[in-house]
Amino acid sequence: MAHGPGALMLKCVVVGDGAVGKTCLLMSYANDAFPEEYVPTVFDHYAVSVTVGGKQYLLGLYDTAGQEDYDRLRPLSYPMTDVFLICFSVVNPASFQNVKEEWVPELKEYAPNVPFLLIGTQIDLRDDPKTLARLNDMKEKPICVEQGQKLAKEIGACCYVECSALTQKGLKTVFDEAIIAILTPKKHTVKKRIGSRCINCCLIT
């Protein structure tokens, strides 16, 4: 947690397999709109002004590339991180499996004491006929909420949150919970919810 001009900077880094919607997640939240046209492989760093309990913070949002080609470069963005979001797509079972096999071990190696949340993305595709047909052809099905909650508990995540960058359902909750994970003592993080806290955000350009 670093000091900014008049506000504390909170650093949030998003990790996970490629093509699970990490960049769209960040762009939809930062711009309050789903990117309809070109979506870059990696999202530019944005700072969002966040007010929590009357105090102002700058939430820095950092994207990462999930492909193996970036395995050596990706950890360079990890120092000074306050919270990680480990993302998987609820319609990509392989990305769900890789949370435990790839992403948790990587964070344990490079940032063992930093809190992290488990995020299920692309929930708008859970009932999409074409997506379901594709999964059925592979003898697979979407990841359900209970599976996400169970994995979050197994890996020691602060919580499990599902969202859709397209519809923005659950999107604000993702970042509200990320902020709470940073500002709440570790032993209380899992059970602590938004409660009466007022969290207001605006994009800093």
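Backbone N, Cα and C define each Cβ position, glycine as well.
Nothing has been swapped: the model has the original residues at all the noted spots.
Taken from Swiss-Prot, the feature GTP binding site covers 16-23, 63-67, 121-124, and the record attributes it to similarity to another entry. Around Gly16 (GTP binding site), the C-beta neighbours below 8 angstroms that are at least 6 residues distant in the chain are Lys22, Gly66, Leu85, Ile86, Cys87, Phe88, Ser95, Asn98, Val99, Trp103, Ile119.
Thr23 (mutagenesis position) carries a helical DSSP state (H, G or I). Under its mutagenesis entries, Swiss-Prot includes Thr23 to Asn with the note: Loss of interaction with GOPC.
One mutagenesis experiment catalogued in Swiss-Prot, Asp44 to Ala, is accompanied by this note: Loss of interaction with GOPC.
Listed in sequence order, Gly18 are the same-chain residues at least 6 apart in sequence whose CB falls under 8 Å from the CB of Gln67 (mutagenesis position). In Swiss-Prot, the entry for mutagenesis Gln67 to Leu states: Constitutively active. Interacts with PARD6 proteins and GOPC. The structure shown retains the original residue.
Secondary structure at Thr64 (GTP binding site), taken from DSSP and collapsed to helix, strand or coil, is coil. Here the binding-site residues are Ala19, Ile123, and the one whose Cβ sees the fewest other Cβ atoms within 10 Å is Ala19. Its Cβ taken as reference, Lys22 (GTP binding site) is surrounded by 28 other Cβ atoms within 10 Å in the chains shown. Taken residue by residue with DSSP, Ile123 (GTP binding site) is part of a helix.
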